[in-house]
Structure formats: structure tokens, C-alpha cells
Amino acid sequence: MKEKQFWNRILEFAQERLTRSMYDFYAIQAELIKVEENVATIFLPRSEMEMVWEKQLKDIIVVAGFEIYDAEITPHYIFTKPQDTTSSQVEEATNLTLYDYSPKLVSIPYSDTGLKEKYTFDNFIQGDGNVWAVSAALAVSEDLALTYNPLFIYGGPGLGKTHLLNAIGNEILKNIPNARVKYIPAESFINDFLDHLRLGEMEKFKKTYRSLDLLLIDDIQSLSGKKVATQEEFFNTFNALHDKQKQIVLTSDRSPKHLEGLEERLVTRFSWGLTQTITPPDFETRIAILQSKTEHLGYNFQSDTLEYLAGQFDSNVRDLEGAINDITLIARVKKIKDITIDIAAEAIRARKQDVSQMLVIPIDKIQTEVGNFYGVSIKEMKGSRRLQNIVLARQVAMYLSRELTDNSLPKIGKEFGGKDHTTVIHAHAKIKSLIDQDDNLRLEIESIKKKIK
């Protein structure tokens with residue numbers, strides 16, 4: 001009886017916190033197996049769901065635990081049901097029959113799909129900046145055209161948009177081998193259209209694209225400013241697929257409403273489904289990416305070296321990958337296996353060709369720029385006064401110190417008048433949450449970051 005009350009309370013809290021689509025995907029699909037010795041065993045059908053439960057829902061498990069059991073309940077996640085999986089297997093099989101995967105058409109050879117095999121969900125590093133985009137991509141790969149159509153993912157270069165597109169396609173083909181899937185950059189789609197138009201083979205072009213189950217278009221902003229005929233053809237392709245309930249996933253470097261040079265009717269259609277953004281990885285995610293990229297290279301990247309590298313590049317993953325390539329080249333030439341900070345610094349200096357460009361940001365510089373922006377002195381920031389403008393400036397400065405430097409939590413706390421590390425954690429979480437809700441604050445922080453760098 002208590003277990004049922006406990007789980008219902010968790011679902012109530014989750015419904016308040018998550019969007020409807022995320023609630024359906026993360027909460028409804030989860031299942032409480034048992035509560036024993038203050039541990040709640042929770043079944044999640046996908047291991048990728050654990051991050052959202054840990055980051056977004058763990059605290060509500062604690063709250064529900066005190067309400068129902070008068071004890072702190074710790075979650076333990078499992079990804080295989082201990083027994084009786086028959087019903088779920090039947091349900092999964094039923095779900096797969098809900099979608100028509102063009103059985104009358106010949107499946108596309110993998111080499112013609114445009115997909116890259118190396119990009120999967122398993123090797124995509126999740127973090128706070130991409131968790132919702134990953135969630136949406138996973139949802140699409142589970143239920144084509146039944147969840148979000150189109151799915152529109154946008155963000156700066158090198159943040160994983162192409163990886164996610166390929167992961168969706170590869171996941172679908174793993175589960176439904178006869179699905180007709182096509183990944184193509186928008187520029188290549190345009191060139192393909194123009195080639196078929198020039199050769200008088202438009203029927204062949206239409207058959208290729210309008211018979212797909214899943215169309216994955218990368219960098220759709222490339223369509224901006226193109227001739228009317230080109231945009232018209234994509235518009236018709238989009239409509240043909242959408243009308244047949246076939247899935248479309250698009251990526252861009254900007255949101256639909258900021259796509260200039262596109263017909264309004266296209267922009268409107270891009271917003272029909274779900275739009276998700278990917279933001280640059282935070283410090284912890286950058287370290288996780290570096291660990292993933294370096295673990296099979298045959299070199300010993302020391303932990304302080306990884307932290308150093310994570311502190312040098314904060315904009316995208318490609319910079320991190322480039323730095324790793326430069327470092328391994330130096331290591332190969334020098335015939336060394338242990339990668340120290342000195343080796344990493346040498347590679348970065350050569351890469352940037354200017355030591356002054358390196359991101360070594362002192363916390364007092366962050367405090368100065370934040371203080372100037374909000375009209376708060378560093379002394380006030382380090383103090384304990386709780387006036388609203390001082391609290392905001394203090395929390396923003398702590399947030400940026402966490403995001404832009406590789407300093408430890410205790411070190412950051414010390415620089416703010418000896419604050420406890422939990423205060424820094426709270427400030428970071430608070431500002432991150434506000435950024436997601438308040439565009440004005442997000443723009444303010446972006447402006448401050450530009451001044452800091």
C-alpha cells in the first residue's frame with residue numbers, strides 16, 4: 001500500500017516539474033519495482049533515462065520518501081526487469097506495428113542512407129546542455145512520427161547535432177531494418193535537387209525523398225536565401241512526408257524564428273512539432289567528453305590534464321577533439337605515453353598560436369565584470385547581505401566561476417568570502433534553472449561572458 005502511495009506521489013511531483021511530453025517519456029515509462037531498506041528500485045526501459053531521473057527527479061524521490069515512509073529513500077535504477085518481461089515485450093511488439101515502415105518498398109542499402117555508423121546514442125555524452133534534445137531524439141527513435149514531428153534541434157557548431165541525427169537513424173535501423181532512412185546535409189539536398197532538375201529527372205528525385213520513413217536534414221539554415229523553386233521543392237517534400245505520418249528531423253545553428261531568408265510557411269512547419277536547443281557543455285560534461293575521447297588512444301591522460309583541457313575550451317566539442325589530436329601528435333613524435341599538463345599546454349599554444357588566447361580566467365575577473373554589470377561591489381558579493389540585486393550578482397558570479405574555470409567547489413566558495421561548497425552548488429543550479437526560463441537573464445549572462453573573455 002505504501003509503495004503505491006509513494007510512487008503516485010512521485011508521479012504527481014514529476015507531472016508538476018516536467019513538460020507533458022517529457023512526463024510521458026520519462027515518468028510514465030518508469031516503474032517502481034520495490035522499496036526495501038530505504039532503497040527504491042526503479043525500472044527504466046533505457047539507460048539514457050537515468051540522467052534525467054538523477055538531475056531532475058531525484059529530489060522529489062527524497063521528498064516523497066519523507067512524506068510516506070518518514071525516511072530518506074535512495075533510488076536505485078535497473079534497466080532489465082527482474083522477472084515477467086513478457087507483457088512489456090508484447091507491448092513493444094504491438095508498438096512497432098503502429099507505424100507503416102513501407103514494407104512494399106525495397107529497403108535502402110546502408111551505404112546509401114548517408115548515416116555514419118560510429119554515431120550512436122551509446123557513445124553520445126549527455127550533459128545539462130543537451131539532455132532535453134537527447135530525450136526528444138530518443139523519443140523519436142522509439143515512436144516515429146507519433147511523438148514529435150518534426151523534431152527541430154538547434155545550437156552552435158560542434159555541439160553534437162550531427163551525432164544525434166545519425167544516432168536516431170542508426171537506432172531506427174537497428175530495431176526496424178527495413179525502414180527507409182536518409183541522412184543528408186541541407187546543402188547536399190539542394191545540390192541533389194538542382195542536379196535532378198537539370199537532368200529532367202524530377203520524378204526520380206521525388207520518389208527518392210517522398211518514399212522515406214525518416215528524413216534527417218542537417219544544417220537546414222543552408223536553405224535560407226535559396227531560390228523560390230528550391231524552397232518550394234523542400235516545402236512539397238516536407239508536406240508529402242508529414243501527410244503520410246513519416247518522421248522529419250531537422251538541425252540548424254539557430255531557432256526557426258531566427259531563420260531569415262526562408263518562406264514563412266516553411267518556418268511555420270518547422271515549429272509544428274518540438275523545438276529543442278543544445279548549449280555548450282559545462283565543465284563536468286567537457287571532462288566526460290575528454291575521458292570518452294581519450295580512453296582508447298593508448299595514452300595515459302592524467303586527471304589534472306583533462307581538467308586543464310576542459311578549462312581551456314568551453315564553446316564546443318570540436319575544439320576539444322582538435323586539442324586531443326594535437327596532443328597525441330606531440331606524444332607520438334616525442335614517444336611518450338603519459339600526457340601531462342605541460343604536454344597539453346604545449347599543444348594548445350601551437351594550436352592557438354597565441355598564449356593570450358588561452359582561457360585562464362581568474363575568479364576576481366568574473367566578480368569584477370558581474371559586479372560592474374549589476375552595480376554590486378566585490379565586497380558586497382563576498383559578504384552575506386541578502387538584498388535581491390546582491391544575491392543575484394553573487395549567484396551569477398558563482399555560476400560563471402563554475403562554468404568558465406576549472407576551480408574546485410571549495411576554491412570558488414573561498415573566493416566568495418569563505419562560502420560553503422554547497423552554497424556554490426545551489427547558486428549554480430539556481431541560475432541554470434533561471435536561464436532556462438528567463439531569456440533576459442540568459443542574454444545578460446552571455447553579455448557578461450563576452451566581456452570576461
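Glycine residues also receive a Cβ, built from the backbone N, Cα and C atoms like all the rest.
Per Swiss-Prot, the feature ATP binding site maps to Gly158, Gly160, Lys161, Thr162; the stated evidence is sequence analysis. Where Swiss-Prot documents Gln247 to His as a mutagenesis experiment, the accompanying text is: Overinitiation of DNA replication. Rescues DNA replication initiation defect of ccrZ deletion mutant. In Swiss-Prot, a published mutagenesis experiment is listed as Ser292 to Gly, annotated Overinitiation of DNA replication. Rescues DNA replication initiation defect of ccrZ deletion mutant. Under its mutagenesis annotations, Swiss-Prot gives Met398 to Thr the following note: Thermosensitive. Many anucleate cells, cells with aberrant septa and mislocalized FtsZ at 40 degrees Celsius.
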What is the one among the recorded positions Thr162, Gln247, Ser292 whose Cβ has the most other Cβ atoms less than or equal to 10 Å away? Gln247
Would you mind listing, in sequence order, the residues at least six apart from Met398 (mutagenesis position) in the same chain with a Cβ closer than 8 Å to its Cβ? Ile412, Phe416, Lys419, Thr423, Val424, Ala427, His428, Ile431
Under a three-state reading of DSSP, tell me whether Met398 (mutagenesis position) is helix, strand or coil. helix
For the ATP site (Gly158, Gly160, Lys161, Thr162), what does the 8 A shell look like? I mean other same-chain residues with CB within 8 A of the CB centroid. Gly155, Pro157, Leu159, His163, Leu164, Thr251, Ile278, Asn316, Val317
Which has the fewest other CB atoms in a 10 Å radius around its CB: Gly158, Gly160, the listed binding-site residues? Gly158
Lys161 (ATP binding site): tally of other CB atoms within 10 A of its CB: 24
With DSSP assignments reduced to helix, strand and coil, which class does Gln247 (mutagenesis position) get? strand
Between the Cα atoms of Thr162 (ATP binding site) and Gln247 (mutagenesis position), find the distance and write it as a whole number of Å. 17
Could you state the CA-to-CA distance between Gly160 (ATP binding site) and Gln247 (mutagenesis position) to the nearest Å? 20
Have a look at the recorded positions Gly158, Lys161, Ser292 and say which one has the shortest Cα distance to Gln247 (mutagenesis position). Lys161
